[in-house]
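Working notes, structure below.
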Amino acid sequence: MAGYLPPKGYAPSPPPPYPVPSGYPEPVALHPGPGQAPVPTQVPAPAPGFALFPSPGPVAPGPPAPFVPLPGVPPGLEFLVQIDQILIHQKAERVETFLGWETCNMYELRSGTGQQLGQAAEESNCCARLCCGARRPFRIRLADPGDREVLRLLRPLHCGCSCCPCGLQEMEVQAPPGTTIGHVLQTWHPFLPKFSILDADRQPVLRVVGPCWTCGCGTDTNFEVKTKDESRSVGRISKQWGGLLREALTDADDFGLQFPVDLDVKVKAVLLGATFLIDYMFFEKRGGAGPSAITS
């Protein structure tokens with residue numbers, strides 16, 4: 001103000017000991033415009049005694065954990081550890097149904113709760129299927145849902161009948177393929193179908209005893225799984241009745257296999273092989289020779 005004079009005794013304040021900025025600082029370009037170089041983000045230095053941790057972000061996936069096999073369980077048979085029932089469904093083949101031409105059998109396996117366990121496929125030549133019928137030699141490959149072969153069943157050619165103790169049927173069980181874990185051996189009996197469940201050293205572990213008449217009409221046909229001295233039953237192999245038309249026109253059968261949940265996995269696998277052998281011996285029609293249940 002023109003002509004303003006400070007009052008008497010007024011003295012100006014001394015300057016501060018720190019620099020006084022003049023004007024406003026230039027703003028930091030966090031989002032540079034066109035033609036401007038991006039400004040790197042400045043991370044403040046950590047306070048004394050504190051470490052600086054990186055900000056959370058996507059973590060790169062590491063290598064997969066190595067698979068640890070269960071002790072005493074062949075690789076691929078882990079699905080047998082926690083189950084006590086297997087349902088086996090044989091697929092119906094149209095060529096076999098309408099033309100009577102014997103084809104390789106195909107099966108689906110599920111647990112008692114409906115969980116898919118895998119598929120089994122027969123491998124045999126056409127001449128053996130036509131000439132030997134249900135007695136034909138074959139190889140069955142059982143693959144898990146990932147199409148990995150985990151079990152192999154081998155049946156050699158044995159010509160014989162139940163009325164004499166020669167040419168008894170047999171099946172070898174391998175898991176993994178190439179490693180024998182047991183055998184299924186038919187035991188001679190004049191009236192009853194009997195089988196011995198053997199371990200890799202061909203020592204008996206269990207017995208399977210069937211009924212005198214296996215051609216059940218309207219009911220299931222049960223084969224009891226018993227201890228090796230046949231004193232008590234520990235499981236069952238059941239051929240389930242599929243209906244009059246299906247039983248008369250097709251060879252497609254349904255089986256149920258029951259065993260204790262704490263049974264050795266290898267013995268469970270051999271019992272599975274026994275189920276397939278029973279299907280071929282008693283419920284598979286012979287090529288041009290009538291039902292195998294009469295002559296096996």
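We count from 1, first residue shown onward.
Just so you know, glycine gets a Cβ as well, placed from its N, Cα and C.
Original residues only: the substitutions mentioned are not part of this model.
Counting Cβ atoms from all protein chains shown, C159 (mutagenesis position) has 8 others lying within 10 Å of its own Cβ. Annotation of the mutagenesis experiment C159 to A in Swiss-Prot: Complete loss of palmitoylation, mislocalization from mitochondrial membrane to nucleus and reduced apoptotic function; when associated with A-161, A-163, A-164 and A-166. Partial loss of palmitoylation; when associated with A-161.
According to Swiss-Prot, the mutagenesis experiment C161 to A carries this note: Complete loss of palmitoylation, mislocalization from mitochondrial membrane to nucleus and reduced apoptotic function; when associated with A-159, A-163, A-164 and A-166. Partial loss of palmitoylation; when associated with A-159.
Here Swiss-Prot describes C163 to A as a published mutagenesis experiment; the accompanying note says: Complete loss of palmitoylation, mislocalization from mitochondrial membrane to nucleus and reduced apoptotic function; when associated with A-159, A-161, A-164 and A-166.
Quoted from Swiss-Prot for the published mutagenesis C164 to A: Complete loss of palmitoylation, mislocalization from mitochondrial membrane and reduced apoptotic function; when associated with A-159, A-161, A-163 and A-166.
A mutagenesis experiment is reported in Swiss-Prot for this position, C166 to A, and the note states: Complete loss of palmitoylation, mislocalization from mitochondrial membrane to nucleus and reduced apoptotic function; when associated with A-159, A-161, A-163 and A-164. All chains included, 9 other C-beta atoms sit within 10 angstroms of the C-beta of C166 (mutagenesis position). Classification of C166 (mutagenesis position) by DSSP places it in coil, neither helical nor stranded.
Counting only the Cα atoms, the space from C166 (mutagenesis position) to C159 (mutagenesis position) is about 8 angstrom.
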